[in-house]
Amino acid sequence: MKDLVDTTEMYLRTIYELEEEGVTPLRARIAERLEQSGPTVSQTVARMERDGLVVVASDRSLQMTPTGRTLATAVMRKHRLAERLLTDIIGLDINKVHDEACRWEHVMSDEVERRLVKVLKDVSRSPFGNPIPGLDELGVGNSDAAVPGTRVIDAATSMPRKVRIVQINEIFQVETDQFTQLLDADIRVGSEVEIVDRDGHITLSHNGKDVELIDDLAHTIRIEEL
């Protein structure tokens with residue numbers, strides 16, 4: 001039963017992530033993200049639809065019901081609170097934080113959540129600049145405001161300029177090679193980097209190191225002008 005619950009939560013969180021990125025949540029996108037077969041995803045989505053968690057719209061996009069969104073919000077809140085705990089208190093290496101938080105999100109109790117918001121200094125955003133949603137349910141106030149700034153893919157031009165990193169989406173954190181390149185260049189949320197689009201290839205430069213972003217990930221980092 002626990003595996004079934006974890007799978008449901010994982011699917012809902014993936015839909016939530018896609019929405020955050022401005023990507024239409026389709027079964028094909030879930031199959032790509034979770035590395036599952038098309039038939040497996042279709043069966044799981046059908047079960048979630050029967051359970052009243054999602055609706056398959058006429059354009060085949062997946063829309064969360066109010067019940068589904070409440071559950072997705074809770075899972076993402078636990079995930080990002082865990083990321084803050086792992087980073088701010090435990091001091092886990094930043095490249096391990098996301099994967100560890102993925103395990104914690106399924107087992108963290110409501111009581112632990114309420115303690116965390118009292119212990120942690122900053123519960124507005126994750127260490128990667130992502131808003132921690134649904135804090136009003138913990139009596140902290142709502143943090144669902146949109147992240148400031150612009151997606152790299154929408155901001156880069158052929159003229160190099162300095163910008164500040166304000167958000168690194170969840171999907172970027174699981175792309176190990178690209179994320180490692182970013183960390184090796186000491187690029188974090190808050191870093192001031194040079195951004196340029198060279199013939200359709202977007203590059204971030206920091207401390208003398210260049211990171212050429214994979215095309216499929218250029219929408220997953222947000223920046224703001226200096």
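Each residue, glycine too, has its Cβ placed from N, Cα and C.
The noted changes are left out; the structure has the residues it started with.
Taken residue by residue, the domain 'HTH dtxR-type' (4-65) breaks down under DSSP into 39 helix, 6 strand, 17 coil. Look at Swiss-Prot and you will find 4-65 tagged as domain 'HTH dtxR-type'.
What Swiss-Prot notes for the natural variant Arg47 to His is this: In iron-insensitive tox constitutive mutant C7hm723. Summarising the environment of Arg47 (variant position), the number of other Cβ atoms within 10 Å of its Cβ, over all protein chains shown, is 15.
Recorded in Swiss-Prot as a natural variant, Gly141 to Arg carries the remark: In strain: CD95/211-.
For the natural variant Val147 to Ala, the note given in Swiss-Prot is In strain: C7(-), C7hm723(-), 1030(-), CD95/305-, CD95/211- and CD95/407-.
If you take the C-beta of Ile165 (variant position) and look for same-chain residues 6 or more apart in sequence within under 8 angstroms, you find Gly129, Ile187, Arg188, Val189, Gly190, Ser191, Val193, Ile221, Arg222, Ile223. One natural variant catalogued in Swiss-Prot, Ile165 to Val, is accompanied by this note: In strain: 1030(-).
Variant annotation in Swiss-Prot: Val174 to Ala, described as In strain: 1030(-); the structure shown retains the original residue. The Cβ of Val174 (variant position) lies under 8 Å from the Cβ of His98, Asp99, each of these being in the same chain and 6 or more residues away along the sequence.
Secondary structure from DSSP puts Ser191 (variant position) in coil. Among the sequence features in Swiss-Prot, the natural variant Ser191 to Thr is noted as follows: In strain: 1030(-).
Swiss-Prot documents Asp199 to Val as a naturally occurring variant and attaches the note In strain: CD95/407-. Secondary structure from DSSP puts Asp199 (variant position) in coil. Of all Cβ atoms in the shown protein chains, 5 besides its own fall within 10 Å of the Cβ of Asp199 (variant position).
His201 (variant position) is surrounded by 13 other CB atoms, counting those within 10 A of its CB over all protein chains shown. Quoted from Swiss-Prot, the note on natural variant His201 to Arg is: In strain: CD95/305-.
The natural variant Ile214 to Leu is recorded by Swiss-Prot, whose note states: In strain: C7(-), C7hm723(-), CD95/305-, CD95/211- and CD95/407-. Taken residue by residue with DSSP, Ile214 (variant position) is part of neither helix nor strand, so it is coil.
One natural variant catalogued in Swiss-Prot, Ile221 to Thr, is accompanied by this note: In strain: CD95/407-.
When Cβ atoms from all protein chains are considered, those within 10 Å of Ile221 (variant position) total 28, not counting its own. Among the natural variants that Swiss-Prot reports, Ile221 to Met is described with the note: In strain: CD95/211-.
Per Cα geometry, His201 is the residue among the variant positions Arg47, Asp199, His201 nearest to Ile214 (variant position). For the pair formed by Arg47 (variant position) and His201 (variant position), distance between Cα atoms is given as 41 Å, rounded to the nearest Å. Over all protein chains present, the Cβ of Ile214 (variant position) has 15 other Cβ atoms lying within 10 Å.
The DSSP secondary structure for Ile165 (variant position) is strand.
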